[in-house]
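Visitor: The structure that follows is given in the form of structure tokens.
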Amino acid sequence: MTQDRPLLAVQEALKKCFPVVEEQQGLWQSALRDCQPLLSSLSNLAEQLQAAQNLRFEDVPALRAFPDLKERLRRKQLVAGDIVLDKLGERLAILLKVRDMVSSHVERVFQIYEQHADTVGIDAVLQPSAVSPSVADMLEWLQDIERHYRKSYLKRKYLLSSIQWGDLANIQALPKAWDRISKDEHQDLVQDILLNVSFFLEE
């Protein structure tokens with residue numbers, strides 16, 4: 001029984017970590033869903049700004065009486081755009097918190113594993129049970145999850161940091177660029193892993 005204790009300590013750490021991942025995945029997905037309409041709003045605003053830039057207000061008789069209308073309209077659109085950017089920044093901050101929360105819990109699991117690695121032995125680590133994947137598999141899956149959040153966050157942060165009001169074409173293309181990031185990712189990675197450990201968590 002004493003020999004089982006180190007293995008049980010690692011398994012207990014894994015059992016604490018995966019529910020945290022599940023909770024954080026919910027927050028991650030919710031933040032990503034919130035971003036879609038915001039990106040569409042930003043794209044539409046860029047389209048409106050482009051249309052206003054291309055329109056020669058002085059050529060429209062009804063608008064000649066309002067010489068500063070073009071600039072006032074532009075300022076109003078930019079203020080609206082900055083509000084949307086702030087909201088996107090809030091969602092990005094949620095993604096960062098998820099990444100950091102998952103990383104800290106994964107790191108804790110690996111610390112516990114390293115403390116007990118010599119006592120547990122490689123055979124026990126590689127051995128799955130009828131309802132439980134091997135500890136080695138679960139540790140690898142946690143690394144996969146952590147890597148997924150880290151890479152996904154960085155790509156999205158880089159995309160949003162590239163937004164410049166001087167480049168309206170780039171802003172109009174944002175929703176498609178955002179979708180490309182999602183398509184390049186393994187969409188169901190976290191959910192698939194959580195499914196693989198569901199029986200283990202119920203033990």
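The backbone N, Cα and C atoms fix where each Cβ goes, and this holds for glycine too.
According to Swiss-Prot, the record shows the following:
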MUTAGEN   Leu63 to Arg  Loss of interaction with CINP. No effect on interaction with interaction with AFG2A and AFG2B
MUTAGEN   Leu69 to Arg  Loss of interaction with CINP. No effect on interaction with interaction with AFG2A and AFG2B
MUTAGEN   Leu73 to Ala  Loss of interaction with CINP. No effect on interaction with interaction with AFG2A and AFG2B
MUTAGEN   Ser104 to Ala  Abolishes phosphorylation by CK2 kinase; when associated with A-134 and A-182
MUTAGEN   Ser134 to Ala  Abolishes phosphorylation by CK2 kinase; when associated with A-104 and A-182
MUTAGEN   Ser182 to Ala  Abolishes phosphorylation by CK2 kinase; when associated with A-104 and A-134
Visitor: Spatially, and counting Cα to Cα, which of the mutagenesis positions is closest to Leu73 (mutagenesis position)? Options: Ser104, Ser134, Ser182.
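Guide: So, spelling it out, the nearest of the mutagenesis positions is Ser182.
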Visitor: Could you say whether, by DSSP, Ser182 (mutagenesis position) belongs to a helix, a strand or a coil region?
Guide: helix
Visitor: My understanding is the cutoff is Cβ-Cβ under 8 Å with a sequence separation of 6 or more in the same chain; which residues meet that for Ser134 (mutagenesis position)?
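Guide: Non-local contacts for Ser134 (mutagenesis position): Val125, Leu126, Gln127, Pro128.
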Visitor: If H, G and I count as helix, E and B as strand, and all else as coil, what does DSSP give for Ser104 (mutagenesis position)?
Guide: helix
Visitor: Please report the Cα separation of Ser182 (mutagenesis position) and Ser104 (mutagenesis position) in Å, rounded to an integer.
Guide: 24
Visitor: So what sits near Ser104 (mutagenesis position) in its own chain, CB-to-CB under 8 Å and at least six residues off in sequence?
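Guide: Set apart from Ser104 (mutagenesis position) by at least 6 residues yet with Cβ under 8 Å, there are none.
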Visitor: Tell me the Cβ neighbour count for Leu73 (mutagenesis position), meaning other Cβ atoms within 10 Å of its Cβ, over all protein chains shown.
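Guide: Total other Cβ atoms inside 10 Å, all chains included: 16.
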Visitor: Translate the DSSP assignment of Leu73 (mutagenesis position) into the three-state scheme.
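Guide: It is helical.
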